[in-house]
Amino acid sequence: MPYHRGGDASSQADKLSGIVEESDLYEGFAPHVETSEIKTLDFYNLPKQTGKEPALRSYTEIQQLLQQGKKRDVKNILRENSWPINSPIRAQLWPMLCGQHQTKQQMLDGFYWEMVHQVFGTTELSEKPIMLPAFVDATHCLPYHLTSTGRAVADRIVNVLGYDCPDITYSPVLYPITSILLHFMSEEEAYICLAGLVGSKEKVFINQTKLQHEVTWKTVMQIAKKHTKSATSYFQRICPGLKLERIFMDWCWWILAGLPFQHLVRIMDCYFHEGIKVLYRVALVILNLFHKECQSNNEWSPDNIKNDIGNALIKFCKKIPVSPAKLLHAAFSIRGLSTQYISRIFIKTEMLLKSRSVLTSGSKQLIKSRSSDNLPTSQSQVNIQMMSHTLTIREHFGLPGTKNFIKTWTDRQFLFTLWSWLPVRITMYQPVLLYTTEEHGCSLTTFYVRVEQHEPTLLMIKTCNNEVFGAYCSSRWFERNVKDDKGQRQAYFGTGETFLFSLYPERAKYPWVGIEGDKDLGHSSELFMAADSKMITIGGGEGQAIWMDENIRFGKTDSCKTFNNPPLCPSGDFEIRVLEVYGFVGI
């Protein structure tokens with residue numbers, strides 16, 4: 001560690017003493033933390049102690065209060081005690097705080113490692129990256145200051161938690177919180193902490209479904225409109241066409257991806273006791289601070305931020321002009337933000353979203369899909385994996401707990417991703433393979449015989465170049481024969497629930513462009529499905545998204561107005577190696 005020359009001998013001695021004791025600076029961190037990165041954050045720029053500050057409370061004191069049921073006293077201590085970022089107290093404090101929310105019986109010693117062995121077949125940490133569950137947001141797997149080993153540990157924890165808690169279907173914040181926990185404790189302790197947070201019934205800590213996630217950010221938006229009215233009005237004034245939704249969808253990343261680590265750690269001290277309402281309060285303070293800076297700092301002038309306020313907010317958080325203590329003080333000084341008030345808005349927002357599950361566009365009624373709310377049941381996973389040729393799963397099939405599980409994981413990611421895109425009601429049914437070119441031949445006639453009466457159907461294409469893509473088709477293929485009042489067959493049929501997807505090499509879903517209820521769409525944006533004796537096509541309007549010939553051998557893919565998709569394979573033209581079509585039993 002560099003130090004300054006000059007000064008008196010005692011000053012130099014103090015500095016040298018600091019060098020000798022440098023290792024003590026890191027005693028609060030777990031072994032899988034890159035401490036050299038953290039050194040530059042806070043240690044040598046701490047505010048000088050005036051001697052008037054009360055002594056920081058100890059773990060034992062807090063433990064006694066918690067055992068006595070004095071949660072309010074604990075809350076006040078956590079809010080007011082600014083333990084340094086490297087304080088060893090968190091290694092004991094955080095597990096205790098998270099553990100109080102555990103509703104299940106206390107985990108037996110070794111339970112986590114038994115789960116690891118059941119899922120991976122070994123407790124050794126793999127040197128190769130492992131595929132994360134579908135509920136993880138791959139763009140926000142924030143490691144903070146974890147080493148590569150620490151990141152692998154975080155990956156493993158999240159996988160085991162996903163296996164143990166199959167009800168978790170969408171939880172983008174779970175990975176970052178896992179990473180934060182691992183800075184101060186062991187792998188097993190971090191897992192137990194997460195299990196406590198996820199299993200909490202009294203307070204909400206981590207959203208676990210797409211619906212909860214959406215209700216939460218909309219709740220934050222509603223609260224902000226009241227408690228940070230000046231800020232939200234300012235954003236709309238400088239960007240007249242701006243929808244506030246675009247800003248608040250990323251509200252949690254202002255905190256988890258934007259704030260400096262020392263701020264984040266102090267927020268977690270309170271969050272692990274009080275729940276997600278702490279993050280609500282911090283988000284409101286960030287908005288107010290940003291608004292003030294916009295009016296006084298040229299860096300955040302309207303011209304500089306109006307094109308991307310969301311990104312500007314993240315950048316502002318990285319340079320936030322207040323200390324962790326001041327940030328928390330401001331957050332907990334907001335009046336009228338009780339738990340009851342927040343719950344009232346949350347429930348109202350949730351009911352509103354559920355009531356809008358049926359969208360109306362013109363004369364058509366569509367079921368809006370909360371696509372990530374459900375993943376496959378264990379049996380439906382077995383069924384589709386054992387049947388599928390396109391995903392090349394059958395020859396590697398294995399269940400969790402067998403040695404083959406790791407081999408199937410690369411292919412199972414496709415299954416989980418695809419299943420998460422289906423309308424929620426469809427995921428309740430078991431898939432059945434209706435048609436595959438490998439068993440039923442390459443004939444459009446056979447395709448119709450086996451498929452046309454089923455609704456909906458899922459088409460998956462694997463090309464000779466190994467691209468994998470397809471479509472969810474909401475209507476029966478038999479509708480190609482339905483005639484209008486004039487006795488003419490309709491060229492296109494289907495509904496806006498139809499969507500395209502690509503699984504390899506790109507992974508993406510392309511829903512109907514009108515799914516958000518835009519009433520100004522033209523006819524060319526409502527061309528979902530078409531078929532005759534010579535071809536089938538999905539998606540039209542200035543191009544066909546998927547077109548296949550009568551021999552189901554050759555096809556082409558273009559951009560189209562109905563789905564606003566790019567070509568689903570780079571060349572545009574493709575030769576079909578396998579076509580599979582699935583229906584769903586019991587619909």
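For all residues, glycine too, the Cβ spot is worked out from N, Cα and C.
Those substitutions? Not in this structure, it's all original residues.
Annotated domain 'Rab-GAP TBC' per Swiss-Prot: 84-275, in sequence order. Averaged across the domain 'Rab-GAP TBC' (84-275), pLDDT for the predicted model comes to 91.
Taken from Swiss-Prot, the feature domain 'TLDc' applies to 408-585, supported by sequence analysis.
Listed in Swiss-Prot as a mutagenesis experiment, R281 to C is described as follows: Reduced binding to liposomes under low phosphatidylinositol 4,5-bisphosphate (PIP2) concentrations. Reduced binding to inositol 1,4,5-trisphosphate (IP3). In contrast to wild-type, expression only partially rescues the accumulation of sub-boutonic foci. Residues near R281 (mutagenesis position) in space but far in sequence (CB under 8 A, at least 6 apart, same chain), listed by position: A331, F332, I334, L337.
Per Swiss-Prot, mutagenesis R335 to P is noted as: Little effect on binding to liposomes, phosphatidylinositol 4,5-bisphosphate and inositol 1,4,5-trisphosphate. All protein chains shown were included, and the count of other CB atoms within 10 Å of the CB of R335 (mutagenesis position) stands at 6.
Under the heading of mutagenesis, Swiss-Prot lists G543 to R and annotates it as follows: In sky-1; embryonic lethal. According to its DSSP assignment, G543 (mutagenesis position) is coil.
Under 8 Å, Cβ to Cβ, and six or more positions away along its own chain, G543 (mutagenesis position) finds D558, S559, C560, K561.
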